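Quick look at what Swiss-Prot lists:
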| type | residues | note |
| --- | --- | --- |
| MUTAGEN | VAL42 to Asp | No effect on interaction with HSPA8, HSP90AB1 and CDC6 |
| MUTAGEN | ILE67 to Met | No effect on interaction with HSPA8, HSP90AB1 and CDC6 |
| MUTAGEN | GLU77 to Ala | No effect on interaction with HSPA8 and HSP90AB1. Loss of interaction with CDC6 |
| MUTAGEN | LYS152 to Glu | Loss of interaction with HSPA8 |
| MUTAGEN | ARG156 to Glu | Loss of interaction with HSPA8 |
| MUTAGEN | ASN217 to Lys | No effect on interaction with HSPA8 and HSP90AB1. Loss of interaction with CDC6 |
Amino acid sequence: MEQPGQDPTSDDVMDSFLEKFQSQPYRGGFHEDQWEKEFEKVPLFMSRAPSEIDPRENPDLACLQSIIFDEERSPEEQAKTYKDEGNDYFKEKDYKKAVISYTEGLKKKCADPDLNAVLYTNRAAAQYYLGNFRSALNDVTAARKLKPCHLKAIIRGALCHLELKHFAEAVNWCDEGLQIDAKEKKLLEMRAKADKLKRIEQRDVRKANLKEKKERNQNEALLQAIKARNIRLSEAACEDEDSASEGLGELFLDGLSTENPHGARLSLDGQGRLSWPVLFLYPEYAQSDFISAFHEDSRFIDHLMVMFGETPSWDLEQKYCPDNLEVYFEDEDRAELYRVPAKSTLLQVLQHQRYFVKALTPAFLVCVGSSPFCKNFLRGRKVYQIR
């Protein structure tokens with residue numbers, strides 16, 4: 001205690017205080033073996049703030065936070081604090097936390113439209129870098145309602161429209177921004193890019209429409225050719241001609257049905273004659289052959305001669321010769337078989353009243369007539385000879 005009348009600034013008093021201070025052990029200092037960890041807990045020297053602040057672990061930081069986010073402060077002050085916090089997270093490229101901070105600022109519902117517009121625009125920027133382009137677009141739209149001439153919001157909105165492939169909208173946003181600043185470089189570059197992409201998109205739409213119209217006309221011509229020949233299609237077996245045409249159209253627009261993996265399709269030549277993709281099945285060996293364009297006026301024997309001009313690798317007994325082969329088609333509804341004369345044309349068979357073309361790909365069974373397999377295969381089935 002100071003002596004009465006003694007000057008507290010005198011050298012004697014100061015020396016006495018220092019001697020007393022030095023005689024007492026220092027408490028609260030850093031431990032030598034973990035000073036870096038303890039140093040990191042001091043708010044001023046933290047390299048990065050913790051995601052969750054525990055008052056027991058970081059009492060100083062918790063105290064600062066309570067001061068910064070004091071609920072007794074005005075909504076404007078709190079919103080600005082959250083905006084600044086979000087900006088710090090944004091600079092660190094921690095966009096998720098930036099979104100959270102800007103959202104908290106907006107929740108304060110402050111009366112300053114400019115501040116709210118900035119919060120929306122900044123949150124849009126964070127959402128943009130997170131790849132949430134639609135959310136970002138919603139935010140810049142909200143910002144423009146508060147501040148229609150907010151150039152940053154317009155630029156960000158144009159970027160979002162580009163990412164969402166809304167090229168016409170991107171051009172419109174750029175035009176609106178250029179009315180505010182006709183020399184804004186970002187808007188000029190973006191508008192040129194968006195306009196180019198818009199024209200490409202419009203060209204592609206026109207090409208797609210022309211292609212669709214051409215295919216629709218081709219399908220209609222094919223349907224009329226099929227109807228004129230009295231050929232029955234299992235997919236379009238309906239009374240309504242428009243529905244039948246639509247059924248054909250769907251098949252062509254889908255490429256081909258799953259039963260035809262080769263990409264071939266029914267076609268009509270310049271003379272008005274049809275060529276069909278045709279499948280030959282050899283049940284004895286679980287093998288098959290696919291003919292991509294079997295002209296309707298061609299005979300079965302003509303194709304068999306080509307396919308079996310050389311013995312196939314799977315015909316170990318070398319019995320699959322054109323003269324030995326029998327061709328059948330199956331009536332699935334009646335579980336009946338019809339033997340096809342080898343010299344008949346494809347059109348003659350397809351016009352048979354019990355033949356229904358499935359998946360636009362006629363299919364036929366082929367086996368060696370004199371073989372035990374064929375006899376066993378036909379046993380118990382009704383077999384009819386086409387004349």
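Using N, Cα and C of the backbone, Cβ positions are placed for all residues, glycine too.
Although substitutions are noted, the structure shown does not include any of them.
Mapped onto this structure are the features recorded in Swiss-Prot.
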{"residue": "GLU77", "record": "mutagenesis position", "Cβ contacts under 8 Å, 6 or more apart": "none"}
{"residue": "LYS152", "record": "mutagenesis position", "Cβ contacts under 8 Å, 6 or more apart": "THR121"}
{"residue": "ARG156", "record": "mutagenesis position", "Cβ contacts under 8 Å, 6 or more apart": "THR121, ALA124, ALA125, TYR128, ALA136, VAL140"}
{"residue": "ASN217", "record": "mutagenesis position", "Cβ contacts under 8 Å, 6 or more apart": "none"}
